[in-house]
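> Handing you this structure, nothing more for now.
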Amino acid sequence: MTQQITLIKDKILSDNYFTLHNITYDLTRKDGEVIRHKREVYDRGNGATILLYNTKKKTVVLIRQFRVATWVNGNESGQLIESCAGLLDNDEPEVCIRKEAIEETGYEVGEVRKLFELYMSPGGVTELIHFFIAEYSDNQRANAGGGVEDEDIEVLELPFSQALEMIKTGEIRDGKTVLLLNYLQTSHLMD
């Protein structure tokens with residue numbers, strides 16, 4: 001028997017920037033027993049991320065920016081090194097990531113390769129992230145990057161080996177970035 005889910009109630013607790021739901025549902029277990037659950041679910045929309053890499057220079061482009069959630073959770077500076085990313089905002093994932101790449105890193109990417117889609121925190125967050133990689137070259141630099149309006153983003157071009165080491169030292173602690181760097185390493189694209 002497959003599990004059956006019945007929505008009992010969906011109460012919106014907050015919808016200031018993203019939406020926080022309080023969901024009550026019945027879950028029929030495989031053994032037939034019905035269990036009532038009540039959970040908070042944070043709907044922040046879906047997103048996309050991209051890792052830019054250069055096989056000739058053996059470099060990657062990452063960004064550093066303030067992330068309030070990490071600061072609240074003990075990251076003293078709140079600064080996080082991560083891959084370029086953004087919310088889809090009704091765009092297709094590839095359209096979104098091309099816009100984000102030029103806004104955040106300053107690079108106008110050519111061919112992009114979609115790797116996979118992953119839920120990053122499925123216990124309470126709805127977000128599905130689309131993961132991409134793209135090779136970049138210096139002549140694709142259209143502007144300085146740094147984000148738009150209220151963003152304060154530092155663009156980092158790092159040796160690939162240094163970025164991998166930064167995972168070990170804890171300087172890179174962002175899940176999507178670790179996944180993309182590890183993908184690049186295991187795919188041997190930088191060998």
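Yeah, the Cβs are placed from backbone N, Cα and C, and that goes for glycine too.
Just lifted these from Swiss-Prot, have a look:
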BINDING   Tyr17, Lys38, Arg39, Glu40, Arg67, Ala85, Gly86, Leu87, Glu104, Glu127, Asp150, Glu151, Lys176  GDP-alpha-D-mannose binding site
BINDING   Ala85, Glu104  Mg(2+) 1 binding site
BINDING   Glu100, Glu104, Glu151  Mg(2+) 2 binding site
DOMAIN    43-180  domain 'Nudix hydrolase'
MUTAGEN   Arg44 to Ser  Decreases catalytic activity rate by a factor of 53 and substrate affinity by at least 2-fold
MUTAGEN   Glu100 to Ala  Abolishes Mg 2 binding. Abolishes catalytic activity
MUTAGEN   Asp150 to Ala  Does not affect catalytic activity rate
MUTAGEN   Glu151 to Ala  Decreases catalytic activity rate by a factor of 4, but does not affect substrate affinity
MUTAGEN   Asp152 to Ala  Decreases catalytic activity rate by a factor of 2
MUTAGEN   Lys176 to Ala  Decreases catalytic activity rate by a factor of 820 and substrate affinity by at least 2-fold
> What's the longest C-alpha separation between any two of Tyr17, Lys38, Arg39, Glu40, Arg67, Ala85, Gly86, Leu87, Glu104, Glu127, Asp150, Glu151, Lys176, the listed GDP-alpha-D-mannose-binding residues, in angstrom?
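Taking every pair of listed residues, the largest Cα separation comes to 38 Å.
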> Report the member of Glu100, Asp150, Glu151, Asp152 (the mutagenesis positions) whose C-beta atom has the most other C-beta atoms within 10 angstroms.
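Result for the most crowded candidate: Glu100.
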> I need the CA-to-CA distance for Glu100 (mutagenesis position) versus Arg67 (GDP-alpha-D-mannose binding site), whole Å please.
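On Cα coordinates alone, these residues lie 17 Å apart.
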> Within 10 angstroms of the C-beta of Gly86 (GDP-alpha-D-mannose binding site), what count of other C-beta atoms is obtained when all protein chains are considered?
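Gly86 (GDP-alpha-D-mannose binding site): 18 neighbouring Cβ atoms within 10 Å.
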> Would you list the DSSP helix, strand and coil counts for the residues of the domain 'Nudix hydrolase' (43-180)?
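DSSP classes over the domain 'Nudix hydrolase' (43-180) add up to 37 helix, 49 strand, 52 coil.
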> Among the recorded positions Tyr17, Arg39, Arg44, Ala85, Gly86, Lys176, whose Cα is within 10 A of the Cα of Asp152 (mutagenesis position)?
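So the list reads none.
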> Taking the recorded positions one at a time (Arg44, Arg67, Lys176), which has its Cβ surrounded by the most other Cβ atoms within 10 Å?
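Within the set of recorded positions, the most crowded position is Lys176.
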> Given the binding-site residues Arg39, Ala85, Gly86, Glu104, which one's Cα is the least distant from that of Asp150 (mutagenesis position)?
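For Asp150 (mutagenesis position), the closest Cα among Arg39, Ala85, Gly86, Glu104 is found at Glu104.
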> How many other Cβ atoms sit within 10 Å of the Cβ of Ala85 (Mg(2+) 1 binding site)?
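Neighbour count, Cβ to Cβ under the 10 Å cut-off: 24.
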> For Lys176 (mutagenesis position), which of the listed binding-site residues (Tyr17, Arg67, Gly86, Glu104) have their CA atom within 10 A of its CA?
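Close binding-site residues: none.
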> Near Ala85 (Mg(2+) 1 binding site), meaning Cα within 10 Å, which of Tyr17, Arg39, Arg44, Arg67, Glu104, Glu151 (recorded positions)?
Glu104
> Can you give me the Cα-Cα distance between Arg67 (GDP-alpha-D-mannose binding site) and Glu151 (mutagenesis position) in Å, rounded to a whole number?
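Roughly 11 Å, rounded to the nearest whole number.
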